[in-house]
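Student: Listed in Swiss-Prot is the mutagenesis experiment LYS208 to Ala, annotated as follows: No effect on heptamerization. Looking at Swiss-Prot, you'll find the mutagenesis ASP211 to Ala noted as follows: No effect on heptamerization. Quoted from Swiss-Prot for the published mutagenesis LYS221 to Ala: Impairs heptamerization. One entry in Swiss-Prot concerns the mutagenesis experiment TYR244 to Gly. Its note says: Blocks the hemolytic activity. Does not affect the initial structure, the ability to bind to cell-surface receptors or the capacity to form heptamers. Does not insert into membranes and form pores; the mutant heptamer is hydrophilic instead of being hydrophobic. For the mutagenesis result LYS313 to Ala, the note given in Swiss-Prot is No effect on heptamerization. According to Swiss-Prot, the mutagenesis experiment LYS374 to Ala carries the following note: Impairs heptamerization. One entry in Swiss-Prot concerns the mutagenesis experiment GLU390 to Ala. Its note says: Nearly abolishes heptamerization.
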Amino acid sequence: MQKIKLTGLSLIISGLLMAQAQAAEPVYPDQLRLFSLGQGVCGDKYRPVNREEAQSVKSNIVGMMGQWQISGLANGWVIMGPGYNGEIKPGTASNTWCYPTNPVTGEIPTLSALDIPDGDEVDVQWRLVHDSANFIKPTSYLAHYLGYAWVGGNHSQYVGEDMDVTRDGDGWVIRGNNDGGCDGYRCGDKTAIKVSNFAYNLDPDSFKHGDVTQSDRQLVKTVVGWAVNDSDTPQSGYDVTLRYDTATNWSKTNTYGLSEKVTTKNKFKWPLVGETELSIEIAANQSWASQNGGSTTTSLSQSVRPTVPARSKIPVKIELYKADISYPYEFKADVSYDLTLSGFLRWGGNAWYTHPDNRPNWNHTFVIGPYKDKASSIRYQWDKRYIPGEVKWWDWNWTIQQNGLSTMQNNLARVLRPVRAGITGDFSAESQFAGNIEIGAPVPLAADSKVRRARSVDGAGQGLRLEIPLDAQELSGLGFNNVSLSVTPAANQ
C-alpha cells in the first residue's frame with residue numbers, strides 16, 4: 001500500500017513538472033498561416049494551432065477569414081468565420097490554421113546611439129530634425145506604415161522625400177512640400193510630423209576627459225617646532241599626530257547653453273582624475289548647470305613616533321602643500337522627445353485598431369525615450385500585439401501583414417534609435433595636503449628649559465611635550481582648518 005501511495009505521488013509531481021514545462025507561449029497573429037493540405041495537416045516547420053491558442057487570438061484569425069469559412073485546428077477542432085461569430089467547436093475542415101514550430105518573437109532591435117556634436121539646444125535639435133537618413137525618413141515611413149496619407153512632397157513620388165522642416169514654438173514640424181500643385185484626393189493635406197517636448201538626461205557612464213594639466217605639489221607653508229623631553233629618561237612610546245581638515249575647491253565651465261537643459265536622473269558623483277581627491281555630488285533631477293563650483297572638505301591626519309633622549313629636544317618640521325588639476329571634459333546626454341503624427345488616415349487601409357474607412361483626421365503622440373504610458377509607447381504596443389484588446393491604439397499585426405516583419409522591425413528600430421548630445425566644458429580643482437612629519441637630530445636642553453611655553457602640548461604628563469607654533473587664522477587662509485597636534489601613548493608599543 002505504501003508503495004502505491006508513493007507511486008501516485010510521483011505521478012502527481014511529474015504531472016505538475018510537465019505542466020510547468022509546457023506553460024503557454026504567446027501566439028503572434030502575423031505568423032499564422034492557412035494550409036490547404038487537409039484537416040490538421042501543416043507545411044514543413046509548421047504545426048496546427050490548438051483550441052486554446054486560437055481562442056487567445058480569435059479576433060485576429062476571424063478577421064483573416066471569409067464570411068462563411070470553416071478552418072481546422074489541432075485535435076479535431078475548427079474555427080468558423082465572422083458569419084458564424086467566430087465559433088470554435090469540434091468539427092472537420094479541408095484546411096488548417098498553422099503556426100511555426102520555431103516562431104520568431106520579432107523584438108525591435110536596439111541600435112547604437114546617434115551621437116550629435118555638442119552645441120546649444122537649438123543646434124542639437126536642428127541637427128536631429130534635419131537628418132534625412134536617420135530621422136526624417138524613418139519617422140515618415142512610420143506614419144506611412146500606420147496608414148497616414150501623403151507623407152511626402154509634391155516633387156517626389158517617394159515617402160519621406162521633398163520634406164520641409166519648420167520651427168513651431170519650442171518644437172519642429174516636418175511636412176511634405178506643397179509647392180507646385182499635386183494630384184489626388186486631399187493631396188494638399190500633407191501629414192505633419194511634430195517633434196516637441198525635448199528633454200536631456202545626463203549619462204554618467206559616458207564621461208571622457210582630454211589632456212590633464214596637473215601641477216607638481218607646491219610648498220605653501222613650513223611649520224617648525226620642537227618635541228621636548230624634560231624628563232631624565234628617554235621617551236619613545238608616544239605618537240605625535242597632526243590632524244586637519246582640508247578643502248578642495250573646484251569649478252567647471254560649460255561650453256554651450258544646452259547644459260542648462262540637461263538634468264541628472266540619479267545622484268551623480270564626479271569621476272576621479274589624477275591625484276586630486278574629490279567628492280562632488282549633484283543631486284537627482286537637478287540641472288547640470290545648477291552647480292558649477294564649490295568646495296569639499298576632507299579630514300586627514302599624519303603621525304610619527306619619535307625617540308627623544310633624556311633632557312633633549314628634537315626638531316619637528318611639517319610642510320604644507322597645494323596641487324592643481326585641470327582638463328576638458330565631455331559627457332553625453334540622452335535626448336528624448338514627443339513625436340506627434342497629424343493627418344488623415346487612408347481609406348484603403350490603415351493600422352488604427354478599428355481600421356476606419358472614412359479617412360478620419362487623426363493625431364497620435366509617441367514618446368521617444370523613457371516609458372511614459374501605454375498609449376505613447378511603441379515598444380509596449382509592439383511587444384503586446386499578441387493580446388487582443390490590450391493594445392487599443394495601433395494594430396501592429398496589420399502593419400506586419402502589409403509590410404513584412406523585417407521591414408517593420410528595421411523601421412521601428414530606426415525610429416526608436418537612442419539619440420545622444422555632447423556636453424562639454426572645462427574642469428579645474430585645487431587641493432591642499434600636508435607632507436610627512438619630519439624629525440631631526442636631538443639637541444640637549446639648556447639649564448633653564450623647565451620653563452614651560454604657552455603653546456606647548458604635554459605628553460600625558462610624562463615629560464614629552466611639543467613646542468610648535470600654529471597660527472589658526474593663517475592656516476585657514478591656506479585651506480587648512482581645525483588643525484591640531486597631539487601626543488598620545490602609542491597603541492602598539
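Placed from the backbone N, Cα and C atoms, the Cβ positions cover glycine too.
Just the original residues are modelled here, none of the noted substitutions.
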Student: Fill in the CA-CA distance, LYS208 (mutagenesis position) to TYR244 (mutagenesis position), as an integer in Å.
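Tutor: LYS208 (mutagenesis position) to TYR244 (mutagenesis position), Cα-Cα distance: 33 Å.
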Student: Using a 10 Å radius around its CB, how many other CB atoms surround ASP211 (mutagenesis position)?
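Tutor: The Cβ of ASP211 (mutagenesis position) has 7 Cβ neighbours within 10 Å.
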Student: For LYS313 (mutagenesis position), what is the secondary structure state per DSSP, taken as helix, strand or coil?
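Tutor: DSSP call for LYS313 (mutagenesis position): strand.
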Student: Among the mutagenesis positions listed here (ASP211, LYS221, LYS313, GLU390), which has the Cα closest to the Cα of TYR244 (mutagenesis position)?
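Tutor: Nearest in space to TYR244 (mutagenesis position), counting only the mutagenesis positions, is LYS221.
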Student: Tell me the Cα distance separating ASP211 (mutagenesis position) from LYS374 (mutagenesis position), rounded to the nearest angstrom.
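Tutor: With distance taken Cα to Cα, ASP211 (mutagenesis position) is 46 Å from LYS374 (mutagenesis position).
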Student: Would you please pick out, from the mutagenesis positions LYS221, LYS374, the one with the fewest other Cβ atoms within 10 Å of its Cβ?
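Tutor: Taking LYS221, LYS374 as the mutagenesis positions, the minimal 10 Å Cβ count falls on LYS374.
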Student: In angstrom units, rounded to an integer, how far apart are the Cα atoms of ASP211 (mutagenesis position) and LYS313 (mutagenesis position)?
Tutor: 48
Student: Restricting to the chain of GLU390 (mutagenesis position) and a gap of 6 or more, list residues whose Cβ falls under 8 Å of its Cβ, or answer none.
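Tutor: Within the chain, GLU390 (mutagenesis position) has Cβ neighbours under 8 Å at LYS384.
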Student: Which state, by DSSP, holds LYS208 (mutagenesis position): helix, strand or coil?
Tutor: strand
Student: How long is the line from the C-alpha of LYS221 (mutagenesis position) to the C-alpha of LYS313 (mutagenesis position), rounded to the nearest angstrom?
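Tutor: Computed Cα spacing between LYS221 (mutagenesis position) and LYS313 (mutagenesis position) is 23 Å.
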